[in-house]
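Have a look at the structure below, then the notes.
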Amino acid sequence: MGNPENIEDAYVAVIRPKNTASLNSREYRAKSYEILLHEVPIEGQKKKRKKVLLETKLQGNSEITQGILDYVVETTKPISPANQGIRGKRVVLMKKFPLDGEKMGREASLFIVPSVVKDNTKYTYTPGCPIFYCLQDIMRVCSESSTHFATLTARMLIALDKWLDERHAQSHFIPALFRPSPLERIKTNVINPAYATESGQTENSLHMGYSALEIKSKMLALEKADTCIYNPLFGSDLQYTNRVDKVVINPYFGLGAPDYSKIQIPKQEKWQRSMSSVTEDKERQWVDDFPLHRSACEGDSELLSRLLSERFSVNQLDSDHWAPIHYACWYGKVEATRILLEKGKCNPNLLNGQLSSPLHFAAGGGHAEIVQILLNHPETDRHITDQQGRSPLNICEENKQNNWEEAAKLLKEAINKPYEKVRIYRMDGSYRSVELKHGNNTTVQQIMEGMRLSQETQQYFTIWICSENLSLQLKPYHKPLQHVRDWPEILAELTNLDPQRETPQLFLRRDVRLPLEVEKQIEDPLAILILFDEARYNLLKGFYTAPDAKLITLASLLLQIVYGNYESKKHKQGFLNEENLKSIVPVTKLKSKAPHWTNRILHEYKNLSTSEGVSKEMHHLQRMFLQNCWEIPTYGAAFFTGQIFTKASPSNHKVIPVYVGVNIKGLHLLNMETKALLISLKYGCFMWQLGDTDTCFQIHSMENKMSFIVHTKQAGLVVKLLMKLNGQLMPTERNS
């Protein structure tokens, strides 16, 4: 046995891409990968299980790479066909993680083993053996506090997700990671027996019919080369890629043996077939499989319009990873391009498998009229580059096809033309127009930089996309205009709403992840104003449920902010009519309580105006308003929609539509109709679990042992936000 101190804990993440196209993408998507995980029972709980990464031990003096590859093969033999096991391409050390408990002071290494792209091979499920899981499904429920994973495995999976995201942004890294191993790339190895460099190697050690001297003499007798040409690229570090003209995948591969009884043998006169007939078959198959591509390629405007009316997708990629608009732009079909953009609402920056855009194709073909159409489109990214970092102008000047001079002139002029703008609204209804330097490829981060906010103020806010009944916070790398374009599909995925009644707009709003301790330190008047406008909006809409006394105080502050100091002649009993109350009292209280509050509101308003200890500067009053809002449980929450079921009688259930609020304090349920706060749970006092179908999640309160299920298509978003915000509470906030 080896020395225990020389034995290292090693965890292995075996990952494989679902398709080859994802390897060339600069944007990381977890759903494009699968990861190999074990399921092991939780100690003391027979029925419950948790997922763990593959784990092995490494001797300090052993060959690590081969040891890990052999371990993966042996571990996966029971689940693979013919007991072959999964053979990794290489072993990459990602990171070392400190261990807890008895092993404190030691570290465990996480090794990544990339495997082949997923195919139709069917793996058998064997109890106790690992199986592949979709990485996106795993990351949706992965957190260090989740009962679904071992704590160390959860930390490693979160680090792996971040690592893959960073590596996708590096050119050529991901394709190199999944490239076949050097051993796989060696096809033939030839050794010259006459080449003996070791002094101890004699003719007897060659074990061949000829001695080394005889072989050497025969070689010298052969005709020698007159010229020797060296490859100047050999041994250099220059990047190169093999250009593939066409990739053809056998659709029947992996489907098993065919039913030979159904195979029809053609007549003998048809046996001799030329390559041209084979090509014709392939073209006919392409025409049948991709009618929209064919009509775009041929410029058949009538057929193209009819297919679009039949809901054929403009985003579908064919076997060459081209979309219909790529064919229209490459072959110079002007009307087809216009129809795809206008009627088909096609993304003008849609990329093919080699990351080339429609503008690249039109410029490369020298089709000036199509270049003009694309440049006139408000969402086109004029600065877009392909996989090799080339702009459309570079491609145009390289190819020099057709009317390339005119196309190049248009591209050069477009660089200095004014950019399209998008309105970013604030919650008070005002907006700022921001330039879209990259069309609909412009990211949230780039829009935030165009908002003319200071660096300090930017960190408190982000861009939200909102319609009447759905609001989503976007991430810095998201492209808001593409979300606006895809809003009907997003609505269908997350709600049952009618897209015709939901018009999306972009808003500058408080970042839901902003800790209250940080917000309390804000002094910038502009930041305070933006926060105030949003808090006032949520208060009046009824999302801030609070005691009557708190709502009356907030109403008096709003009167001071809107109308200035109290004047007895001006602000009489009838001053607070129904119209004025709408601007200071939540909509849920207007009819039930607001008429009885008028005297109390005016009284507090008068006291506030005459108080010498209160600053009447606008940002100080707005800050006082925020200070009162900070105490409300739902302050700063992102709201989702859902339903809960309660027993109306022993025989049936009552459906209650609810708002699900998630903030840095915890989770809150509001009755959708009355805005009454049904339940408010702080982190640490409840547990959650995502349902199997991602259409519900379960909440268990540890204080009163109560459990309930919320049914919503947004369950995945709710659980992911809970995992992000859990643990962000400051110690001083936990008891407040």
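For all residues, glycine too, the Cβ spot is worked out from N, Cα and C.
Taken from Swiss-Prot, the feature domain 'FERM' applies to 420-734, supported by sequence analysis.
Around Pro182 (mutagenesis position), taking its Cβ as the centre, 9 other Cβ atoms fall within 10 Å, counting all chains. What Swiss-Prot says about the mutagenesis result for Pro182 to Asp is this: Strongly reduces ITGB1BP1 binding; when associated with D-176.
According to Swiss-Prot, the mutagenesis experiment Asn192 to Ala carries this note: Reduces ITGB1BP1 binding; when associated with A-195.
Here Swiss-Prot describes Tyr195 to Ala as a published mutagenesis experiment; the accompanying note says: Reduces ITGB1BP1 binding; when associated with A-192.
A coil conformation is recorded for Ser430 (mutagenesis position) in the three-state DSSP classification, outside any helix or strand. Here the residue is the original one, but Swiss-Prot notes a mutagenesis experiment at this spot, Ser430 to Glu: Impairs interaction with RAP1B.
When other Cβ atoms within 10 Å of the Cβ of Arg432 (mutagenesis position) are tallied across all protein chains shown, the result is 16. Listed in Swiss-Prot as a mutagenesis experiment, Arg432 to Glu is described as follows: Impairs interaction with RAP1B.
Experimental mutagenesis at this site is recorded by Swiss-Prot as Arg452 to Glu, annotated: 40-fold-reduced affinity for Rap1A. Long-range C-beta contacts of Arg452 (mutagenesis position), restricted to its own chain and to partners at least six residues apart, with a cutoff below 8 Å, comprise Arg432. According to DSSP, Arg452 (mutagenesis position) sits in a coil region rather than a helix or strand.
Long-range neighbours of Leu717 (mutagenesis position) (same chain, six or more residues apart, CB within less than 8 Å of its CB): Leu472, Leu494, Phe640. The DSSP secondary structure for Leu717 (mutagenesis position) is helix. Under the heading of mutagenesis, Swiss-Prot lists Leu717 to Ala and annotates it as follows: Strongly reduced affinity for HEG1; when associated with A-721.
Geometry remark: Pro182 (mutagenesis position) versus Ser430 (mutagenesis position), CA distance 60 Å. Per-residue pLDDT, averaged along the domain 'FERM' (420-734), amounts to 89 for this model.
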